[in-house]
Amino acid sequence: MRPILLPDPPSLSTGVPDIFEQGGSHNVVRRAVVIGNGFPGSENQCIGLVRALGLSDNHLLYRVTRPKGGLNEWLHWLPVGFHKKLDFILRHIYLYSRLMLGSKQSKYISSVPSENGGNVGLASILEADVKGIVNLARQTYEKDGPLIVIACGRDTISIASSIRRLASENVFVVQIQHPRSHLNRFDMVITPRHDYYPLTLEAQEQVPRFMRSWITPREPPQDHVVLTTGALHQIDYASLRKAASAWHDEFAALPKPLVVVNIGWPRSNCRYGADLAKQLTDSLLNVLATCGSVRITLSYKTPAKVSRVIFKELGDNPKVYIWNGQEPNPYMGHLAWGDAFVVTADSVSLISEACSTGKPVYVVGADHCKWKIAEFQKSLRERGVVRSFTGFEDMSESWSYPPLNDTAEAATRIRRELAARGWSLRS
């Protein structure tokens, strides 16, 4: 079988050197700064947007990281700045107690070994430095043009907003995911449409009246808010074509149709356990006759009680391959070569990426979801992008839909806003 050939992404090049772009070279955006929080799901959205803007070869990644170990695992609800100060105090108390008590270890606070055998403290944390990024934007503006700053996640909000406040003439700051309040701190906010579900009458009826003022967001989206259907990501024509080539030898000979199953993990708004795992395996066994082969991947956060059921029910089936986490991750190969996808309802990212292929996507466990995640599932079903996985499907049946294209659409909106400033992205 020949490798899958996907069309090249449309070229945006005009063939005009940067220096001749509108406004001169200092108005051409050539680089980006990504501010991440250390979580792949958040940073993947930033990198995907950088890629869609054509800046993947010229960006810097900064991270806002929290102290870890001991009591710190219970303090992630605190603002990151206060958390670090508290960690500093606790560590000094701990060190003082060790001096006073000799080698006797504290029962409540433990020192955390790092990879090189040292201890994790404030000095070893790679920080997103507001002052450093602001100086970079200001001092290199005339030579290298404006700086796009893209951040995602709650811990990055204060960093990104401070950069815009201090260098508004030199930067364009994009915050991915709803920052909950004071959206005017950013040049653009990109967030899923279901983040505004709390404003609907249906949602209001689910919340006691005395709590409604605490639920965010509290007002409709402003003009600089870009609403997406799902999550941003790095999946595009070029990445799928590259993956199709890279995984050709492993996947080309597999019996068709190739059904890919992606399993996430329970969330606060989508709880499940072994019961859903058993429902999934029963349904897969039901449709196995119409499958050529089945390949399953589990997240590193998938609960053991879920993975045990998957391995017990399907581990010995000759048609089924379950990724064990030890071999190279086949996820991109699955997206490129899969003929249909079955995805657990909890993960907006996994579903969004599968729905960017235009291939059949079936969702299992949507009835376990509530609040915003349930609204996300509903919107996809209404658009005909996903179907519920019942176990009575003919998996050889092919159907399609206009693929989700949120990342490219968000990038187009950024280009428009830059143009309104007299700025442009490099060709």
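The backbone N, Cα and C atoms fix where each Cβ goes, and this holds for glycine too.
A mutagenesis experiment is reported in Swiss-Prot for this position, Arg241 to Cys, and the note states: In elm1-2; intermediate mutant phenotype. Among the sequence features in Swiss-Prot, the mutagenesis site Gly333 to Asn is noted as follows: In elm1-3; intermediate mutant phenotype. For the published mutagenesis Ser352 to Asn, Swiss-Prot gives the following note: In elm1-5; weak mutant phenotype.
It is 16 Å from the Cα atom of Ser352 (mutagenesis position) to that of Gly333 (mutagenesis position). Neighbour counts were taken at the CB atom with a 10 A radius for the mutagenesis positions Arg241, Gly333; the maximum falls on Gly333. The distance from the Cα of Gly333 (mutagenesis position) to the Cα of Arg241 (mutagenesis position) comes to 10 Å.
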